[in-house]
Amino acid sequence: MTAQQHLSRRRMLGMAAFGAAALAGGTTIAAPRAAAAAKSAADNGGYVPAVVIGTGYGAAVSALRLGEAGVQTLMLEMGQLWNQPGPDGNIFCGMLNPDKRSSWFKNRTEAPLGSFLWLDVVNRNIDPYAGVLDRVNYDQMSVYVGRGVGGGSLVNGGMAVEPKRSYFEEILPRVDSSEMYDRYFPRANSMLRVNHIDTKWFEDTEWYKFARVSREQAGKAGLGTVFVPNVYDFGYMQREAAGEVPKSALATEVIYGNNHGKQSLDKTYLAAALGTGKVTIQTLHQVKTIRQTKDGGYALTVEQKDTDGKLLATKEISCRYLFLGAGSLGSTELLVRARDTGTLPNLNSEVGAGWGPNGNIMTARANHMWNPTGAHQSSIPALGIDAWDNSDSSVFAEIAPMPAGLETWVSLYLAITKNPQRGTFVYDAATDRAKLNWTRDQNAPAVNAAKALFDRINKANGTIYRYDLFGTQLKAFADDFCYHPLGGCVLGKATDDYGRVAGYKNLYVTDGSLIPGSVGVNPFVTITALAERNVERIIKQDVTAS
């Protein structure tokens with residue numbers, strides 16, 4: 001049997017495990033042949049050789065490769081497994097009529113586009129629930145993160161972009177870029193099932209009129225665009241358009257989850273991890289504290305809650321190998337808390353530092369009445385404006401959809417800029433949380449870069465900005481939230497060059513907190529590839545060698 005056949009078989013076994021978990025209605029997910037000890041530790045507390053905190057990109061890579069190496073591994077996920085339909089027959093709700101499934105314990109949705117014509121017509125009152133999208137609000141920056149098995153892969157737009165090699169070498173100079181671009185990026189893209197849109201279909205379909213309009217307008221300003229690969233199955237999307245399958249991307253689904261079409265991590269890495277028979281996932285379990293045990297291992301205090309937020313149990317789970325894959329916010333907070341409360345006192349001062357929003361700035365332009373963008377829009381982006389030249393004004397701008405179900409004449413963009421400003425997480429004893437030290441002024445370089453680009457497009461086309469989409473005030477640039485949190489445990493500073501946390505043995509960071517605040521494109525492919533690189537070395541040198 002070939003390696004690819006082994007992987008396909010593991011995926012099938014893993015998908016069966018997810019299906020069985022849905023039928024059982026429990027929080028423990030494992031293949032039938034998974035070790036009883038791991039299941040017991042998941043249910044009751046106890047010891048398991050390896051624990052991975054989180055189920056996002058870096059966590060999923062680590063769990064799969066540990067499972068393949070024969071290491072019994074427990075993944076702890078604070079969100080739920082999203083595979084049980086709600087009253088409407090769908091697992092996820094759409095963007096236009098969100099309900100409690102949309103949001104992580106909110107009384108009201110907090111969509112990135114919060115208004116239209118300055119009217120509060122976008123967000124809805126909802127019941128607090130363990131929903132799929134969280135907006136974590138700090139003093140002057142908010143961050144969108146996914147909650148559930150699969151993490152951010154459940155709620156992102158799926159744009160699978162590799163960074164410019166020159167910029168990758170600038171931000172991570174101690175990582176061998178040849179290895180990354182020759183081995184680990186291809187491995188990540190293959191596992192993530194990255195695919196490309198049929199360009200002929202793109203040119204003909206009504207669903208991407210919005211992107212073609214933005215491309216034409218960028219061209220008038222002398223700017224080029226590039227097609228962007230995705231983990232959403234473009235072949236499935238074409239069948240959606242033909243009326244052959246249920247719609248998802250063509251039914252305004254994305255930020256609150258896709259019911260069809262998207263190859264999120266539960267269908268790729270995590271399914272393969274479960275299929276090894278060595279990996280167990282425990283949902284609705286949040287790690288609160290980490291301490292080192294006398295034998296050099298780690299003990300975790302873990303809270304189990306239900307989907308209404310009720311505390312059901314507090315457990316202690318111990319392990320020899322601990323991988324933090326809870327994302328830039330989650331992993332950083334756990335380590336900042338551990339350092340500053342004294343449970344891991346040897347963590348260095350770099351823990352919490354080097355955080356950035358990947359230069360994220362959202363903006364929109366008002367088109368002329370004779371230049372409509374289309375009432376029918378795919379929710380999955382397919383084009384980007386590539387104005388990244390490694391200068392301080394570099395921009396890669398995702399041409400974003402605005403699938404409102406009616407004509408808006410709006411061109412929407414998520415600009416990724418080269419903002420050098422960085423924030424720092426510090427421990428707040430009063431709330432027992434990590435507080436982000438970041439000011440709106442620190443986003444001025446990002447706003448200036450985005451403004452320079454879109455001023456150029458507006459001038460070439462005789463258009464203006466939309467000022468009514470980001471709240472009740474006049475505002476053309478949304479600089480107070482981001483989709484791409486990066487940093488907090490930067491590679492080579494808080495850790496060694498492979499994610500080993502400085503000051504401790506067998507403690508690793510494996511997610512976006514390793515990347516120093518910026519990567520110049522949508523970051524999940526880089527996070528995945530970097531995790532592949534790091535865990536390969538860790539398993540060889542730290543796990544199998546011992």
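Glycine is treated like the rest: Cβ placed from N, Cα and C.
Source: prediction; values computed, not measured.
Taken from Swiss-Prot, the feature FAD binding site applies to Tyr57, Gly58, Glu77, Gly152, Asn156, Gly157, Met159, Val287, Gly512, Phe524. According to DSSP, Tyr57 (FAD binding site) sits within a helical segment. A C-beta separation below 8 Å, combined with a sequence spacing of at least six in one chain, links Tyr57 (FAD binding site) to Gly151, Gly152, Ser153, Leu265, Tyr269, Gly325, Asp511, Gly512, Phe524, Ile527, Thr528, Ala531.
Swiss-Prot documents Glu398 to Gln as a published mutagenesis change and attaches the note Mutant does not catalyze isomerization (>10000-fold reduced), and oxidation activity is 30-fold lower than wild type. Secondary structure at Glu398 (mutagenesis position), as computed by DSSP, is strand. When other Cβ atoms within 10 Å of the Cβ of Glu398 (mutagenesis position) are tallied across all protein chains shown, the result is 24.
For Glu398 (among others), the entry in Swiss-Prot reads active site, proton acceptor, with the evidence type a curator's inference.
Taken residue by residue with DSSP, His484 (mutagenesis position) is part of neither helix nor strand, so it is coil. Just so you know, the Cβ of His484 (mutagenesis position) picks up 26 other Cβ atoms within 10 Å once every protein chain is counted. One mutagenesis experiment named in Swiss-Prot is His484 to Gln, and its note says Mutant activity is 120-fold lower than wild type for oxidation, and the same as wild type for isomerization.
Here the residue is the original one, but Swiss-Prot notes a mutagenesis experiment at this spot, His484 to Asn: Mutant activity is 4400-fold lower than wild type for oxidation, and is 30-fold lower than wild type for isomerization.
Experimental mutagenesis is annotated in Swiss-Prot for His484 to Lys, with the remark: Mutant is inactive in both oxidation (>100000-fold reduced) and isomerization assays (>10000-fold reduced).
Listed in Swiss-Prot as a mutagenesis experiment, His484 to Asp or Glu is described as follows: Mutants do not catalyze oxidation (>100000-fold reduced), but do catalyze isomerization, 10000 times slower than wild type.
Residues annotated as active site, proton acceptor in Swiss-Prot: His484 (among others).
When every Cα pair among Tyr57, Gly58, Glu77, Gly152, Asn156, Gly157, Met159, Val287, Gly512, Phe524 is compared, the largest distance found for this FAD site is 30 Å. Non-local contacts of Glu77 (FAD binding site) by the CB criterion (under 8 A, 6+ apart in sequence, same chain) comprise Gly54, Thr55, Gly148, Val149, Ile281, Gln282, Thr283, Leu284, His285. Comparing His484 (mutagenesis position) with Asn156 (FAD binding site), their Cα atoms are 10 Å apart once rounded. Cβ-based neighbour count (10 Å, all protein chains) for Met159 (FAD binding site) stands at 24. Reported as a whole number, the C-alpha separation between Asn156 (FAD binding site) and Glu398 (mutagenesis position) equals 13 Å. For the pair Glu398 (mutagenesis position) and Met159 (FAD binding site), the Cα-Cα distance reads 9 Å.
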